[in-house]
Each structure stands twice: as structure tokens, then as C-alpha cells.
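*Asks:* First, the structure itself, so that you have it in front of you.
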Amino acid sequence: MKQESASQSTPPPSLSPAPSSAQPSWGDGDPQALWIFGYGSLVWKPDFAYSDSRVGFVRGYSRRFWQGDTFHRGSDKMPGRVVTLLEDREGCTWGVAYQVRGEQVNEALKYLNVREAVLGGYDTKEVTFYPQDTPDQPLTALAYVATPQNPGYLGPAPEEVIATQILACRGFSGHNLEYLLRLADFMQLCGPQAQDEHLEAIVDAVGTLLPCSYLPEQPLALT
């Protein structure tokens, strides 16, 4: 059985961190703009209007399937497993940052408050986001993070146990397995520099448990 490690998501070796003189900015200098970092379902299903989006990563965090979900990908009787961010000095988590401007800001935050906070149990946190194409120009972004203090938090478990739980759960947004595989699909599209050993181990465990392949109805594509 694979031992859990907080630093399984390795930083991309080909991308160096921003020099100390580079200060993250909130909306490319626009005081009415905001970046929102998604690392779970937001990477393929933001469902809010935005002006720009960039693929990239945040340092100092690892992604873990440690948050329980009783609405989107599970139920009260059978909570699904969705991701949160774990503070990890050596960690690196890939995702998508969306820029919202003007009226989009309030609309996006109102929508995400229900989707992520009320229904998901997530709190907001400020993170530094490094765009894949311009890692020397970091951005300050808002991320939704589930902490151990929220009632839906499930915490660590062996990847095989997490995989079994994911295979059994479904919520109002669909099957928990779809969530897992779409996230894995996104990571493959990011390229070989994007690694997440925790995610990969769960996908491998699902492949062992599942007798046939499961494919999402609509393939994911980065635009």
C-alpha cells in the first residue's frame, strides 16, 4: 500500500519560480478585476462569466481528495470525495485561473459562495498563481480551500479506499468518478511538467477496481 506523502505533487522542473523582485498583482493592475484559481471542478466547469483564463500552478500546496461532498458528487448517506489544498512547502498544484472584471466580480463571487462555500464547505484563501506561459509574472488569486474545521472534511485515507468511495458515489452534478477522470484529463492536457502522484494513484486504483473503462460524455479541452 502506498504511503501518503504531503509532497507528492512535484514542482515542474522546467519552470523556475518568479524572482524576488516580481510582485504578484490582482488584475493586471485593474482595481476592478479579480483572479479566481480553480484546481478541481472549476478547471472544466466554471459556470460563471469571465474575461480571461490561464493554465498554471500555485506553489506551497498539494491537492488531496480529502473533502467530503454530500451535494455535487455524493449524498448525506454516501459522501463523495473531492479535492482541497493542503499546505505543503514542496508542493505544486496545477489548475486554471479565471479573471473576472467589473460586474463579473460580484456575479462570480455570489455564485461561487453558494457552490463552493454553502454547498461545499470551502473557505477563501489568497494564493500566488504562476501562469504556465509567463511564470515570471505571478498573479494574486482567490482560491476556495476546505480545511479540517469544516464538518464535511474527511481527511486522509489510502488511495485504494478513496477510489472505492469515488466509485460508489453520485450527486446532483454527476458521478464522483467523472469528477476524478476529468481532473486527470486536465492534468494530461497540461503536459508532462504537471505531476500529481496522489491523483494518479487514485486513478490507478480505480483502474484496478473497475472492470471496464469509464469515459466522460464530453472530452475536456483547454482553450
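Quick reminder: no glycine exception, Cβ is built from N, Cα and C everywhere.
For all the noted positions, this structure keeps the original residue and models no substitution.
Small disclaimer: the values here were computed from a predicted structure and weren't measured.
So Swiss-Prot lists these for the protein:
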BINDING   Ile36, Phe37, Gly38, Tyr39, Gly40, Ser41  substrate binding site
MUTAGEN   Glu116 to Gln  Loss of catalytic activity against glutathione
ACT_SITE  Glu116  active site, proton acceptor
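Give me the lay of the land around each of these features.
*Replies:* Just so you know, the Cβ of Gly40 (substrate binding site) picks up 27 other Cβ atoms within 10 Å once every protein chain is counted.
According to DSSP, Glu116 (mutagenesis position) is assigned to a helical segment. There are 23 other Cβ atoms within 10 Å of the Cβ belonging to Glu116 (mutagenesis position).
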*Asks:* Could you say whether, by DSSP, Tyr39 (substrate binding site) belongs to a helix, a strand or a coil region?
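*Replies:* The three-state answer is coil.
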*Asks:* I'd like the Cβ neighbour count for Ser41 (substrate binding site), meaning other Cβ atoms within 10 Å of its Cβ, all protein chains included.
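*Replies:* Looking across every protein chain shown, the total is 23.
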*Asks:* C-alpha of Ile36 (substrate binding site) to C-alpha of Glu116 (mutagenesis position): distance in Å?
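*Replies:* Spelling it out, the Cα of Ile36 (substrate binding site) and the Cα of Glu116 (mutagenesis position) are 12 Å apart.
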*Asks:* I'm trying to understand the geometry here, so how far is the Cα atom of Ser41 (substrate binding site) from the Cα atom of Glu116 (mutagenesis position), in Å to the nearest whole number?
*Replies:* 10
